[in-house]
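Down below is the structure, laid out as structure tokens.
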Amino acid sequence: MIPYQEWHSQLQSLYDSQIFHNWALCQDVHLNDEKDGLLLRLIPTRQLQKNTERIENKLLNHIELYLTYSKVYNEPLLLLRIWEEKSIDGIPMTKLMLPTDIESLLDVQGKFQLGLDTIINLEGSVWYSFHPCDTSCIVGDQAEFMSTYLRRWVSIFIFSWLGYEDS
């Protein structure tokens, strides 16, 4: 568990650290003070693109990740949306993709529990969420390491399956 005030402080520090700005996959980073979250727009990894072509027979355009805080679990919460490339009558467009087997597509079977949710404070939009139920066991919540909780959480819940390379 991470108290809300600590989460808020660490989120700002994480944003200021430029770790996402320097990430090769990251196209855009936006800190949303009103909604108390961090929005990332990512290019898909080669592996994710291959999985999508194989499993869904589609091309990806980008991935959206939204880091927010679960007041129910007192933990960080990762939300995800996948956007596919589509062409209708020769006009290119992007469309929200709702794969039937998201765990296989992301190659996170057995690592994380994902579910499809409607997020009220994000205009009622549909997102996949990485369920925060076992987060403190996965990340470790000893008091002496609390100052690095969010950074460790990001390395597990984001970089462990997407990888990290500086741009």
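The backbone N, Cα and C atoms fix where each Cβ goes, and this holds for glycine too.
The noted changes are left out; the structure has the residues it started with.
Cys26 to Ser appears in Swiss-Prot as a mutagenesis experiment; the accompanying note says: No effect on conjugating activity. Normal autophagic activity. Here Swiss-Prot notes a mutagenesis experiment, Cys133 to Ala, with the remark: Complete loss of covalent binding to ATG12. Among the mutagenesis results in Swiss-Prot, Cys133 to Ser has the note: Strong decrease of binding to ATG12. No more formation of ATG12-ATG5 conjugate. Defect in autophagy. The residue drawn here is the original one. The active site, glycyl thioester intermediate annotation in Swiss-Prot covers Cys133. Among the mutagenesis entries in Swiss-Prot is Cys137 to Ser, noted as: No effect on conjugating activity. Normal autophagic activity.
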Subject >> Among Cys26, Cys137, which are mutagenesis positions, the residue with the most C-beta atoms within 10 angstroms of its C-beta >> reply: Cys26
Original post:
What's the CA-CA gap between Cys133 (mutagenesis position) and Cys26 (mutagenesis position) in angstrom, rounded?
Top reply: 27
Original post:
When DSSP states are folded down to helix, strand and coil, where does Cys133 (mutagenesis position) land?
Top reply: coil
**OP:** Report, as a single number, how many Cβ atoms besides its own are within 10 Å of the Cβ of Cys133 (mutagenesis position).
**Re:** 12
Original post:
Taking the Cα atoms as reference points, how far is Cys137 (mutagenesis position) from Cys26 (mutagenesis position) in Å?
Top reply: 28
